Amino acid sequence: MNKTKMDSKVLDSILMKMLKTVDGSKDEVFQIGEQSRQQYEQLVEELKQIKQQVYEVIELGDKLEVQTRHARNRLSEVSRNFHRFSEEEIRNAYEKAHKLQVELTMIQQREKQLRERRDDLERRLLGLQEIIERSESLVSQITVVLNYLNQDLREVGLLLADAQAKQDFGLRIIEAQEEERKRVSREIHDGPAQMLANVMMRSELIERIFRDRGAEDGFQEIKNLRQNVRNALYEVRRIIYDLRPMALDDLGLIPTLRKYLYTTEEYNGKVKIHFQCIGETEDQRLAPQFEVALFRLAQEAVSNALKHSESEEITVKVEITKDFVILMIKDNGKGFDLKEAKEKKNKSFGLLGMKERVDLLEGTMTIDSKIGLGTFIMIKVPLSL
């Protein structure tokens, strides 16, 4: 008995050391990614300045070429007819031609240096982008490992007899959590974070605009900044809404789904989304677990269509009967090969998650998709769960 306790303590100690090492590695990878991201943003700003300088130098070089050509023509004319010009006029023509030629040579050298610097920055940005993507992927993978090592799956193990099934189930839950966290993180970084960074940069220019270009341009820049802040606020609200629509608790499935689809259509712009509801009233309510599950299923299906199908139209239909709720999502996109998608499970994770959610509700999900003919998904859930 004592030996068993001792073995358990030794194993716990080994596990804790391993977790600490893995967690430390995760922090180091994260720091590398953050440093690379900061350097990337600095280089992007420097690249913008270099490109502007290249443009200005090319413009100046073109002007100097014209002036140099005129000066050489003038010098040639003076040389051919030197008896008609004074010594001072000849000297001035020569000095001007020489000075312009020197300036042109220097500006051409400057252009060459700037172009080389621009090319070098673009190569470094590509390298940094690769480091950032790899660090994000590594952090995500390490987090999955940490969560799996930390998570107690004993209770789930009582429900799952097969050890392999238990492992797959646990990993799938953790991967789903990490995918969602990555999605939210990416949306915040690419949306509000970028917008606010832009606001910060532009706010630093306002004083210079007031000083150099006057109050009218300065006030216009403030107005533009205000619009940027509004856009950032809209993005934050949209992300919050995607995480958990508060209207779902207050209004129910149908009004919330209608609002979500309207907002999604407005946000994406190019895709037309139609919504139809059969056999319901606006204030009809379902049990909370049905409302949340059906909303998430519709959200996932629409999100998949927007990301992958390249469709121009999406139709969402909800039919509520006495015993069932039927959810149908159809798009006119490029479709996909169902057999191939099932074989590549890592590439059909969204559909796999939808299938598992439907199974929990004891429902059925059928998918009909053909390449070039779009996709049709029908989900049928019994209300007697």
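Including glycine, each Cβ sits where the backbone N, Cα and C put it.
Just so you know, the substitutions we noted aren't modelled in this structure.
As a whole-number mean, the pLDDT of the domain 'Histidine kinase' (183-385) in this prediction is 80. As annotated by Swiss-Prot, domain 'Histidine kinase' applies to 183-385, with the evidence given as sequence analysis.
Looking at Swiss-Prot, you'll find the mutagenesis SER76 to Ala noted as follows: Lack of phosphorylation by YbdM. SER76 (mutagenesis position) falls within a helical segment according to DSSP. For SER76 (mutagenesis position), no same-chain residue that is 6 or more apart in sequence has a Cβ closer than 8 Å to its Cβ.
Mutagenesis annotation in Swiss-Prot: SER76 to Asp, described as Shows increased phosphorylation, as well as increased autophosphorylation and phosphotransfer to DegU. Negatively affects competence development; the structure shown retains the original residue.
As a published mutagenesis entry, ALA193 to Val appears in Swiss-Prot alongside the note: Retains its autophosphorylation activity, but cannot phosphorylate DegU. Shown in sequence order, the list is empty: the chain has no residue 6+ apart in sequence with a C-beta less than 8 angstroms from the C-beta of ALA193 (mutagenesis position).
All protein chains included, GLY218 (mutagenesis position) registers 18 other Cβ atoms within 10 Å of its own Cβ. For the recorded site, GLY218 (mutagenesis position), the DSSP three-state label reads helix. Swiss-Prot documents GLY218 to Glu as a published mutagenesis change and attaches the note Retains its autophosphorylation activity, but shows a decrease in DegU phosphorylation activity. Decreases the rate of dephosphorylation of DegU.
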